[in-house]
Every structure is written in structure tokens, then in C-alpha cells.
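Working notes for the structure below.
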Amino acid sequence: MDSVFSNVARAPEDPILGVTVAYNNDPSPVKINLGVGAYRTEEGKPLVLDVVRKAEQQLVNDPSRVKEYIPIVGISDFNKLSAKLILGADSPAITESRVTTVQCLSGTGSLRVGAEFLKTHYHQSVIYIPKPTWGNHPKVFNLAGLSVEYFRYYDPATRGLDFKGLLEDLGAAPSGAIVLLHACAHNPTGVDPTSEQWEQIRQLMRSKSLLPFFDSAYQGFASGSLDTDAQSVRTFVADGGECLIAQSYAKNMGLYGERVGALSIVCKSADVASKVESQVKLVVRPMYSSPPIHGASIVATILKSSDMYNNWTIELKEMADRIKSMRQQLFEAIQARGTPGDWSHIIKQIGMFTFTGLNKEQVEFMTKEFHIYMTSDGRISMAGLSSKTVPHLADAMHAAVTRLG
């Protein structure tokens, strides 16, 4: 007898996660995985931060800890500390109780909860997202019932920001449209606006009543400074206007598999923020009821303790500095080989990813001939590189450019 699901078509492999599947199936000893967005040590190993291990040990040793359900909005301390981390301790939004923060399932979950709330309670159902953006963004917003449009962001000719196109497209967006903004370390391009450009974006968006929805996946991971990487968000919050912010602790605390994140919604008044929170609860309750305890407890433990917080900032800067060092080493290795073209974008871009400018054919060539795995758009994770593997990557890029043009 046929299955009632026999007509279900096989879904395509996720383009990013599929890179790792292909990498795992390759027996080559020289293979490199530059596809996945997770930090690796110089030895190519996953890293658990020392401060995270200490926090976990502290939690394990606490006999008063139980495994009861937590509130729909999550752990109160975690929410307060997360808002403080992204907005700044002295933010008027916090002191005036104009922000509601809800613990969610990492960045993706925070985006989805925010999108579901907006679909029901906001007068516009169109969201503008940068072209290109993280591959999951359009799916998250479409499945929440929002209509996705794109605004120009990256200029392949300069391998930098298409600022003119960005302003034109947002200027042409309907009044009140939602706009997704990467708070820092734009994924996949590594290209961020300058602080002056952010101010122009803010002025334009406020003049058209466009609603900012920030995705902050890399705070502290881009520049090495938590405050510097939050400046774009704080610029918008400082004007008293409203916005949404999705936070993730996957990258900056290395808590990838713990799924720890937060959604903050900054409102015009404490009364509105309270009503908004009551409705966000109605989004969460039928979706996953309440969030998990462990990861958020780790984050709250670290953010509450001045010693642990300081240790975290040191480890975070070490990760950011290693990525910057990989950029420099790769740039110098390409220069040394005399590879045609201007490769300065490798050291100008910021954060975990570099948008190399390599095309699909060149990427396929590098995978086949050199066992280097990356997404077909030419994005490479700098965190997956080491001093030992940079020469092999530079050789592959040189061969791809010189042989295929």
C-alpha cells in the first residue's frame, strides 16, 4: 500500500549546511571547510570559551537549580542583561521601560517571533531585506506571512557597499515598510556602512516611517568591541523611535547548539511596551511554549559577574583578532602569488565572512581540484582558516582566477 506521503518531493539540501555534508564525505587529507559560520581554533577545532566552561561548572555546582518550566518570555535576568548589552546600560529605552525583551531560540527564533508579531500587529506586511543577505532571512519572513522585497546593498564592481542604490531603494519603499538591517558584520558580504552612512540611513528611514528590524548576530565579533558593534542599533534607539532587534549568542559566546537569543522591541512608551510584550507571549505560547533554561543561564551568569564579563570580552577580542589576522595572511598570500585583480576587499571587509568575488564556476573548480568547500556565491568563513591552511586556499584561488578568468 502506498504511503499517504508518497507524493512528497525531496527537498533540496540547505545550501550552507550542504557544504558541510559534502566536506564530510570527502576523504582528502587537505580538505578545508569554509562554508559553515562557526568559529574554529588555529588547529581547526571547535572552541568552547573558558568563561563558558566556568559558568557551566558554577551552574552544575548549584544545588538550588531545578529543571522547572520558565516563563513564556524566558529568564528575567537574561532578558534585562541582553537589552543592556545591545542598547547600553544608560539607554533611555531601558531607564524609561520602553523596551520589552523576550528570550528566544537564537537569532533565527528571535527573527521568526518578531516577524509573527509584526504580521498580526503591524499595519505593513512588506519587509525589505538587503541583496544579498543570509539565506535563511527570506524563508523566515515569508513563512511568517510577510512579503519580502530587496534593496540594493552590495556592489560587485567595487566589492563594497552600493550606498547610492541602498538609499534609492529605501527611498522608493512604501511608507511604514519594515527594513531588515544587519547590525554589524553583514552576512555574507562582510561589508558594513560607516557611522556617517548609518546616520544617513537613519534619517531617511525615519523620514519615511520605515520600521527597522536589526539582526545582531555578531556583536563583539566584528570589531572585537561590544560597544562599537552595537553603534548602528544605538543610533536608531537614541532618536526615541521604535525598532526591533534580534540578538544571538551563537557566535560571540560560542553557544551555537544552545540556541540562545533575544528579541527586543523598543517602543515609544512603557505602556505600549507592556502591551507589546503581552502579544509576543501569544506568539510564543503556541509555537514552543517557553524557551530552554541552560544556554540562557550560562549567558546570564557571565553577564552578571564583572569578572566573568571581563574574561568574556578578552576571549571575544581574541577570536575577532584571529579572524582579522586570517584576513591579513590571506591577502598577503594572494599578493605574493601575483594573483590578478584587486584583493584589498579581503582586509576591508569585517566579521566572520569574506565575499571573495569568486564565481560559481571558480568555486566548483576549487572544490574539485583543491578540496576547498564554500558556498557557491564565493562566501568564505575566515574563522575556518588557519595559518597552516591559508597557503592552500591562496593556491586554489590563484589557480581558479588564472585558469578560469
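Keep in mind that glycine also has a Cβ here, set from the backbone N, Cα and C atoms.
What Swiss-Prot records for GLY37, TRP134, ASN187, ARG379 is L-aspartate binding site, and it gives similarity to another entry as the kind of evidence. In Swiss-Prot, the entry for mutagenesis PRO46 to Leu states: In aat2-4; loss of activity. The structure shown retains the original residue. Here Swiss-Prot describes PRO71 to Leu as a published mutagenesis experiment; the accompanying note says: In aat2-2; loss of activity and growth defect when grown in vitro. Here Swiss-Prot notes a mutagenesis experiment, ALA250 to Val, with the remark: In asp2-12; loss of pyridoxal phosphate binding and loss of activity. Listed in Swiss-Prot as a mutagenesis experiment, LYS251 to Ala is described as follows: Loss of activity. Among the sequence features in Swiss-Prot, the mutagenesis site GLY254 to Arg is noted as follows: In aat2-1; loss of activity. One mutagenesis experiment named in Swiss-Prot is PRO292 to Leu, and its note says In asp2-11; loss of pyridoxal phosphate binding and loss of activity. Under mutagenesis, Swiss-Prot gives SER306 to Asn with this note: In aat2-5; loss of activity.
Taking the features listed in Swiss-Prot, we show where each one sits on the structure.
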residue : record                   : DSSP (3 states)
GLY37   : L-aspartate binding site : coil
PRO46   : mutagenesis position     : strand
PRO71   : mutagenesis position     : coil
TRP134  : L-aspartate binding site : coil
ASN187  : L-aspartate binding site : coil
ALA250  : mutagenesis position     : coil
PRO292  : mutagenesis position     : coil
SER306  : mutagenesis position     : helix
ARG379  : L-aspartate binding site : strand
Sparsest-packed of the listed recorded positions (PRO71, TRP134, GLY254, SER306) - C-beta count within 10 angstroms: SER306
Cβ-centroid neighbours of L-aspartate site GLY37, TRP134, ASN187, ARG379, 8 Å, sequence order: ILE16, GLY135, PRO188, MET352, PHE353, SER381
Cα-proximity to GLY37 (L-aspartate binding site), 10 Å cut-off, over mutagenesis positions PRO46, PRO71, GLY254, PRO292, SER306: none
For ALA250 (mutagenesis position), nearby residues of its own chain (Cβ under 8 Å, 6 or more apart in sequence): SER106, GLY107, ALA217, TYR256, ARG259, VAL260, GLY261
Listed recorded positions TRP134, PRO292, SER306, ARG379, filtered to Cα within 10 Å of GLY254 (mutagenesis position): none
Inter-residue C-alpha distance, ASN187 (L-aspartate binding site) and PRO71 (mutagenesis position) (nearest angstrom): 32
Euclidean distance between Cα atoms of LYS251 (mutagenesis position) and PRO292 (mutagenesis position), Å: 18
Most crowded position, judged by CB atoms within 10 A, among PRO46, PRO292 as mutagenesis positions: PRO292
